[in-house]
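The following features are taken from Swiss-Prot:
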- His24: active site (ACT_SITE)
- Asp93: active site (ACT_SITE)
- Gly12 to Ala: Does not affect homodimerization (MUTAGEN)
- Gly12 to Glu: Abolished homodimerization (MUTAGEN)
- Ala15 to Glu: Abolished homodimerization (MUTAGEN)
- Ala19 to Glu: Does not affect homodimerization (MUTAGEN)
- His24 to Ala: Strongly reduced protein-lysine acyltransferase activity (MUTAGEN)
- Asn35 to Ala: Strongly reduced protein-lysine acyltransferase activity (MUTAGEN)
- Cys58 to Ala: Does not affect the protein-lysine acyltransferase activity (MUTAGEN)
- Asp93 to Ala: Abolished protein-lysine acyltransferase activity (MUTAGEN)
Amino acid sequence: MSKKINGFEVLGEVAWLWASSPLHRKWPLSLLAINVLPAIESNQYVLLKRDGFPIAFCSWANLNLENEIKYLDDVASLVADDWTSGDRRWFIDWIAPFGDSAALYKHMRDNFPNELFRAIRVDPDSRVGKISEFHGGKIDKKLASKIFQQYHFELMSELKNKQNFKFSLVNS
């Protein structure tokens, strides 16, 4: 018999990881709700534990192109329905405050062997963001590159029509 997942328990464990992360602890509490609750509701997260204690967490949203643009324009703009709107996977959160990022990375590559993910990576000092690409451990690298190129082409084609696109990393 499998144990039913308690969303409040997961939220508490993720909140503890946020508080333990030098980057996340500086963010407003509203971002915890925006970034974590939809992930729990849609079961689009991984929470790694060691000896019963949380050590790492990541969440992702499966966006359509419209919501991808919305997310890049304002990372705090996604609502619950956006998280399951398409097949363009974005890591929303990646938290490993105790040095377990490699374990989380391996878990994701092993458990999502044919999947593609992208993420906004922010340098905490300069606050400069960039889009990074990740793929599962079994997908052909050339195929992954081709799909990522197609994603970028579609994204850039749509952005040409956006007059007020600002690529915001935090709420103003």
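The backbone N, Cα and C atoms fix where each Cβ goes, and this holds for glycine too.
Just the original residues are modelled here, none of the noted substitutions.
Mapped onto this structure are the features recorded in Swiss-Prot.
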{"residue": "Gly12", "record": "mutagenesis position", "Cβ within 10 Å": "12"}
{"residue": "Ala15", "record": "mutagenesis position", "Cβ within 10 Å": "16"}
{"residue": "Ala19", "record": "mutagenesis position", "Cβ within 10 Å": "11"}
{"residue": "His24", "record": "mutagenesis position", "Cβ within 10 Å": "20"}
{"residue": "Asn35", "record": "mutagenesis position", "Cβ within 10 Å": "22"}
{"residue": "Cys58", "record": "mutagenesis position", "Cβ within 10 Å": "23"}
{"residue": "Asp93", "record": "mutagenesis position", "Cβ within 10 Å": "20"}
Integer Cα-Cα distance in angstrom, His24 (mutagenesis position) to Ala15 (mutagenesis position): 10
Mutagenesis positions near Asn35 (mutagenesis position), in sequence order, restricted to Gly12, Ala15, Ala19, Asp93 and a 10 Å Cα cut-off: Asp93
Candidates Gly12, Ala15, Asp93, namely the mutagenesis positions, that fall within 10 Å of Cys58 (mutagenesis position) by Cα distance: Asp93
Cα separation, Asp93 (mutagenesis position) to Ala15 (mutagenesis position) (Å, whole number): 12
Between Gly12 (mutagenesis position) and Ala19 (mutagenesis position): CA-CA distance (Å): 10
Asp93 (mutagenesis position) versus Gly12 (mutagenesis position) - Cα distance in angstrom: 15
Secondary structure at Cys58 (mutagenesis position), reduced by DSSP to three states: strand
